[in-house]
Each structure stands twice: as structure tokens, then as C-alpha cells.
Amino acid sequence: MTTPTLIVTPPSPPAPSYSANRVPQPSLMDKIKKIAAIASLILIGTIGFLALLGHLVGFLIAPQITIVLLALFIISLAGNALYLQKTANLHLYQDLQREVGSLKEINFMLSVLQKEFLHLSKEFATTSKDLSAVSQDFYSCLQGFRDNYKGFESLLDEYKNSTEEMRKLFSQEIIADLKGSVASLREEIRFLTPLAEEVRRLAHNQQSLTVVIEELKTIRDSLRDEIGQLSQLSKTLTSQIALQRKESSDLCSQIRETLSSPRKSASPSTKSS
């Protein structure tokens, strides 16, 4: 039988360190740069439109205003480029931290799965050993059933040879019960042969192995009980046959004595006459 195994609960995943997964908070300078970049984005549209107008009529009307607008446009572009340069590294760092955390979780899950696989492989090894032992026991029991079946076949042949005597000595009900018992024994032995193949196919099904083994034990016990009953019945039949033969021989001897006694009584009477 399989030995009870303990289910090992997987350990809790490692808690992420605060310093590794903590996203750095933006400083005051970063906030100022962000506000300046947003303001510059608002100004870009206005200054761009005004720059187009300034290029058209700036040198004719007010070249100083055109120079100031161009300077503001260049400053806004420089601020946007600086903001994008600063924030690109921050977003990349955040994405890398998320990927590292997911990789740690995946690594932990893989280690837990490896431990479970090793535990299941050990359980399967012990189950296969127990199954081989049960199969050997079952085949030995089946061989014993076949030997007993051969003995019952020889006994049945003896009963067939003495059919006439059995009909005279015993009733038809006892013979019918004996035939029914032998037929049921044959059917159960035929049923055991596909069960042996079923046991081989069920080697990979661990959950149903215990149920199949219990059923086989029940069938084996029932067959043993029936074999014991049949052996007891055969003993009783043998004793009854011997008793009936003895009674018949006694009856025959009595009949012979009664038949011979009138002859003896008749012989003295003839002499006296």
C-alpha cells in the first residue's frame, strides 16, 4: 500500500526590498522643470504663430520684436529638450524596476514548481513500487485460483463419470447448486483476467489505485470464501457418497442374505419328504 505523504506548503514569496522597488520622488528642481516645460508647450503654439507673422512683417515693422520672439522660441525648445532628457531616464528606470520585480516573482514561482515536481516524482516512485508489489501478490493469487480451478475441473470430471450414481443418491437441487457454484467461479475467474490488464493501465492514475486495490482484495476474499465453501461442499459430498455406498453395500448384503435364506429353508423340507 502507498505510504501517506505530507504536502509541503510552498514558502511565501520574498518581500521586495523597499530600496529596490521604491520609485524616486521628483525633487523641487524637477517639478520646476516640469512646470516650465508645460508652460513652454503652451507658449510654443502662440510663439510659433507669432513667429510666422514676425517673419513676414517683422523686419519691415519691428525687427527687435522678431529677435525677442525668436529667442523665446529657442529657449522654449531648449527647455523641452532638457525636460525630455531628464524624464526619459526616470521612465526607463521605473520600467526596469517593474521588469525586475516581475522577474523575481517568476523566479520564485519556478523554484516552487521545481520543489513540487521533485516531491511528486518521489511520491510516484513510492507508488510505483507499491503497485509492483500489489501486482505480484495479485498474480500469485490468480495462479492459485487457476490451480484451484484445475482441481475443480478434475472433480467435475469425476462427478460426470458417476452421473448415474449421483442421480440415484442425491437430489437434483444439490447438483444444480453445485453447477451454479462452478459456473459462478468460472465467470469470476474470467473477470479477473481483464482486471489484470486494467491494473497495468492504471499504473499512472494514482488516485484510483487505492480503490482498485480494495476491489481486488474484496474479490479475492469473496473468491477465497467461495473456494472454502466449495471445498467444504465437496468434502460433504464425498462423505455422503461414501456413506451411501456403504449403505448400498449393506443393503445388497442384506438382500443377498434374505434371498439365500428361503433356499436354505427349502432344502431341509425336501430331505424330510
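From the backbone N, Cα and C atoms, a Cβ is placed for every residue, glycine too.
None of the noted substitutions appears here; every position holds its original residue.
Quoted from Swiss-Prot, the note on natural variant I47 to T is: In strain: D(s)/2923, D/IC-CAL8, D', F9334, D-9291, J9336, J9346, J(s)/5942, E/DK-20, F/MRC-301, E/4a, E/12a and E/7a.
For the natural variant A62 to T, Swiss-Prot gives this note: In strain: H/UW-4. The structure shown keeps the original residue.
Record note (Swiss-Prot) on the natural variant L90 to P: In strain: C/UW-1.
Cβ neighbour count for E116 (variant position): 13 (other Cβ atoms within 10 Å of its Cβ, all protein chains included). DSSP assigns E116 (variant position) to a helical segment in the three-state reduction. Annotation of the natural variant E116 to K in Swiss-Prot: In strain: D(s)2923, D/IC-CAL8, D', F9334, D-9291, J9336 and J9346.
For the natural variant H119 to L, Swiss-Prot gives this note: In strain: Da/MT-566. The structure shown keeps the original residue. H119 (variant position) counts 14 other C-beta atoms within 10 Å of its own C-beta, drawing on all protein chains shown.
Mapped onto three states, the DSSP output places G180 (variant position) in helix. A sphere of 10 angstroms centred on the C-beta of G180 (variant position) encloses 10 other C-beta atoms. In Swiss-Prot, the entry for natural variant G180 to D states: In strain: Da/MT-566. The structure shown retains the original residue.
A C-beta separation below 8 Å, combined with a sequence spacing of at least six in one chain, links T218 (variant position) to none of the other residues. T218 to I appears in Swiss-Prot as a natural variant; the accompanying note says: In strain: J9329 and Ia/9309.
Long-range Cβ contacts of S222 (variant position) within its own chain (separation 6+, distance under 8 Å): E188. Recorded in Swiss-Prot as a natural variant, S222 to N carries the remark: In strain: B9227.
For the naturally occurring variant C252 to R, Swiss-Prot gives the following note: In strain: C/UW-1. Neighbours of C252 (variant position), defined as other CB atoms within 10 A of its CB across all chains, total 10.
Under the heading of natural variants, Swiss-Prot lists S260 to P and annotates it as follows: In strain: K/UW-31. There are 9 other Cβ atoms within 10 Å of the Cβ belonging to S260 (variant position).
The natural variant S261 to F is recorded by Swiss-Prot, whose note states: In strain: I/UW-12. Secondary structure from DSSP puts S261 (variant position) in a helix. Spatially close to S261 (variant position) yet at least six residues away along the chain is no residue at all, judged by Cβ distances under 8 angstroms.
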Q. Expressed to the nearest Å, what is the distance separating E116 (variant position) and G180 (variant position) at their Cα atoms?
A. 53
Q | Proximal residue to S260 (variant position) among variant positions H119, G180, C252 (C-alpha distance) | A | C252
